[in-house]
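Colleague: Quick one: the structure is below, and I'll ask about it shortly.
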Amino acid sequence: MGGAVVDEGPTGVKAPDGGWGWAVLFGCFVITGFSYAFPKAVSVFFKELIQEFGIGYSDTAWISSILLAMLYGTGPLCSVCVNRFGCRPVMLVGGLFASLGMVAASFCRSIIQVYLTTGVITGLGLALNFQPSLIMLNRYFSKRRPMANGLAAAGSPVFLCALSPLGQLLQDRYGWRGGFLILGGLLLNCCVCAALMRPLVVTAQPGSGPPRPSRRLLDLSVFRDRGFVLYAVAASVMVLGLFVPPVFVVSYAKDLGVPDTKAAFLLTILGFIDIFARPAAGFVAGLGKVRPYSVYLFSFSMFFNGLADLAGSTAGDYGGLVVFCIFFGISYGMVGALQFEVLMAIVGTHKFSSAIGLVLLMEAVAVLVGPPSGGKLLDATHVYMYVFILAGAEVLTSSLILLLGNFFCIRKKPKEPQPEVAAAEEEKLHKPPADSGVDLREVEHFLKAEPEKNGEVVHTPETSV
């Protein structure tokens, strides 16, 4: 579970670890930024939407919730589309959907229409871009894959820092309708990123074996892998509490009497630390002595994040919350950089498209349950400390599930023979005895000349399909 898989892609092409892969990395950086930052960035338009439609804040908050639910919950659908049509066509269609949803939303006359356009259509478009971009990134990088994943993950905080001020500027100058229209045009850049996702093509070589059978559209055999099951369970529990502190930290500061401007600056601190934490975590995970133990590093990052939540629950002033945001940003960045690297190390490239879709589907339920459950607890107790303790306990539990499960269930699997030994034994088994005196050409002629025997078809390399 903790070992790194040598990525030779579904076509058998060795990952180039550079070259055009840097263009793919840039595209993945942009797509990751749009996918994770966009649901948060649209929140700057909520006040105008409340005034326009005469609704409450909880009604507008459903826009971001639906966006995230589509991003996570459509994982299996994305997996099926990628396995059927390939990454680039799916991303091109997704880019059009993402743009179309925001453009259509600018003409909406009710909040329900905004849910359907911005939430469902744009959310589906972002999902059709996010998952294929990660698949392509992990096909292009093998040795440098941890670093590549870390750099791509940095797109989330970078775009969040850029899109939120941009959204505010657009709202002030053009209103929410004009802002949605311009953001819809901006999302067409997803199609540009899709064009960068050039598939790796293998050239047919003489003497090569028969073509590989087509893969399943959704490979459920990943559930037979104990490592994948442990990862999926741990990730789902982690997501229950992972996104709760960023949602409530600003309100927590205001409850302590901190001015609105200083309270909002806490998210800027968190995002700034996150920008540097993700590439740094990817670099560390790619070190030769660390990479085989990437699953333990991922467990540590979750444990660190849970401890930060528990420490943040004791903050009694603005300085304490600043310290919390610094340590939370470090641990949050580590989790973001390592989560898909560890999943790739568990299942390999050939099953990654199905595995990531299934994991995102399981996480979708947790995303919808986590922040609302924190809000319910806050409504019942009116104490932010309990919310942070709950979030920290959930993330700590997930780290222990992954750590103990990997140590006791995965490490004790029987060791497989070394590749060199296995190859030598295979050669010995297939090598004919020295004194057999059998002419191999006669045997080959016999197999070709007698395709049927006793009513049964003998499948030779020439007759097999």
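For all residues, glycine too, the Cβ spot is worked out from N, Cα and C.
None of the substitutions listed is reflected here, since the structure keeps the original residues.
Here the residue is the original one, while Swiss-Prot reports the published mutagenesis Arg198 to Gln with the comment Does not affect lactate transmembrane transporter activity. Annotation of the mutagenesis experiment Arg278 to Gln or Lys in Swiss-Prot: Abolishes lactate transmembrane transporter activity. Does not affect cell membrane localization. For the published mutagenesis Glu425 to Ala, Swiss-Prot gives the following note: Affects subcellular localization leading to apical localization. Affects subcellular localization leading to apical localization; when associated with A-426 and A-427. Annotation of the mutagenesis experiment Glu426 to Ala in Swiss-Prot: Leads to a nonpolar expression pattern. Affects subcellular localization leading to apical localization; when associated with A-425 and A-427. For the mutagenesis experiment Glu427 to Ala, the note given by Swiss-Prot reads: Affects subcellular localization leading to apical localization. Affects subcellular localization leading to apical localization; when associated with A-425 and A-426. Recorded in Swiss-Prot as a mutagenesis result, Pro432 to Ala carries the remark: Does not affect basolateral plasma membrane localization. Intracellular accumulation. Affects subcellular localization leading to apical localization; when associated with A-433. Pro433 to Ala appears in Swiss-Prot as a mutagenesis experiment; the accompanying note says: Does not affect basolateral plasma membrane localization. Intracellular accumulation. Affects subcellular localization leading to apical localization; when associated with A-432.
Let's see these features in context: how buried, what's close, how far.
Modeller: DSSP assigns Arg198 (mutagenesis position) to coil, not to a helix or a strand. Neighbour density for Arg198 (mutagenesis position): within 10 A of its CB lie 14 other CB atoms from the protein chains shown.
Secondary structure from DSSP puts Arg278 (mutagenesis position) in a helix. In sequence order, Gly150, Leu151, Ala153, Ala154, Ser156, Pro157, Gly333, Met334, Gly336, Ala337 are the residues near Arg278 (mutagenesis position), counting only same-chain partners six or more apart with C-beta under 8 A.
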